[in-house]
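The annotation that Swiss-Prot gives for the mutagenesis experiment ASP22 to Ala reads: Lack of activity. Retains the ability to bind chloramphenicol, but cannot confer resistance to ethidium bromide and chloramphenicol. Cannot grow at pH 9.5 and 9.75. According to Swiss-Prot, the mutagenesis experiment ARG108 to Lys carries the annotation: Decreases resistance to ethidium bromide and chloramphenicol. Retains the ability to bind chloramphenicol. Under its natural variant annotations, Swiss-Prot gives GLU128 to Lys the following note: In strain: B.
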Amino acid sequence: MPRFFTRHAATLFFPMALILYDFAAYLSTDLIQPGIINVVRDFNADVSLAPAAVSLYLAGGMALQWLLGPLSDRIGRRPVLITGALIFTLACAATMFTTSMTQFLIARAIQGTSICFIATVGYVTVQEAFGQTKGIKLMAIITSIVLIAPIIGPLSGAALMHFMHWKVLFAIIAVMGFISFVGLLLAMPETVKRGAVPFSAKSVLRDFRNVFCNRLFLFGAATISLSYIPMMSWVAVSPVILIDAGSLTTSQFAWTQVPVFGAVIVANAIVARFVKDPTEPRFIWRAVPIQLVGLSLLIVGNLLSPHVWLWSVLGTSLYAFGIGLIFPTLFRFTLFSNKLPKGTVSASLNMVILMVMSVSVEIGRWLWFNGGRLPFHLLAVVAGVIVVFTLAGLLNRVRQHQAAELVEEQ
């Protein structure tokens, strides 16, 4: 058994531990959301504080991006990610002992830092530890599994709260976090030479400057962040569109989200199982028409035959399937088609994505309340069309980078 563990630690148990950590981080929001009103009432707090449980979690996710990437480039990936798993576990455990809404929200913000650790350090380690094609396929598998959480989380949370207190849910998540912590401690490989670059403010700023001056990174960051807009604006504003304006029940609304997340899961499963080379430009370009057809349905369907949810869900799901086919490849290209420190590149990319997502959600909300369904969906269409051009720029830069590497090898 020890020999089997040693042989498969990096290839099997490390990805499993990372998946569990990522899954637990998602569940810390998705599992508790159906009962967030109960949380507020338990603390005798104002109901208006309920959304803060999510917003502060996301704020925690943005707080340490600038630090963790450069830090992991210098002291190694292992100590940073393992520390993150421990912090998340302790924050979930601490939630069981909160006695006020303020304490609960502080714990939520600390739990949110898991986004920083996973996205900035964990995903980079996966890409570094495995080859290009295997790394992309493994990330597709991780995404497919983790995205089950937004589907089953709310339904499971609502069911479990009929039998147990909401604090017990955080105890369950804390146990999951602790198991992932132990798994990472035992199985995570180190992919960075420690101490190769000294940690100083000057060197960190220089690395960030070099990243944001790299045109390939800029094309990649623009492509990925704009690709998120159609899905994230829908996820954020759809409760208002479907429940408030469309008069759907919360249960009906939950089921309308399944096709969107399910489409991404299916797309990633196809990449992992059936696509021989997901970096092939012809495969990437074949996914683009699927995205554009989905975006077209958002406008054409609602113009010709308006429906409370059909065209919005169908169009967004089709788009999600198309972009899901190439998301892992886009991340790989953006992170590794340069000679820049990967932790800093990952941190920079995540900061751009989170900023664009935040702005796009606010724009989408404003368009819905001031213009209605069609102007709201037009935001997704505009973003999707721009992506075609930024994707062309990204692939052109990647091709130039690969050609330059071949010349250097010769």
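For all residues, glycine too, the Cβ spot is worked out from N, Cα and C.
Other C-beta atoms found within 10 angstroms of the C-beta of ASP22 (mutagenesis position) number 24, with every protein chain shown included. Geometry remark: GLU128 (variant position) versus ARG108 (mutagenesis position), CA distance 30 Å. In sequence order, ALA52, ALA53, LEU56, TYR57, GLY60, THR95 are the residues near ARG108 (mutagenesis position), counting only same-chain partners six or more apart with C-beta under 8 A. There are 17 other Cβ atoms within 10 Å of the Cβ belonging to GLU128 (variant position).
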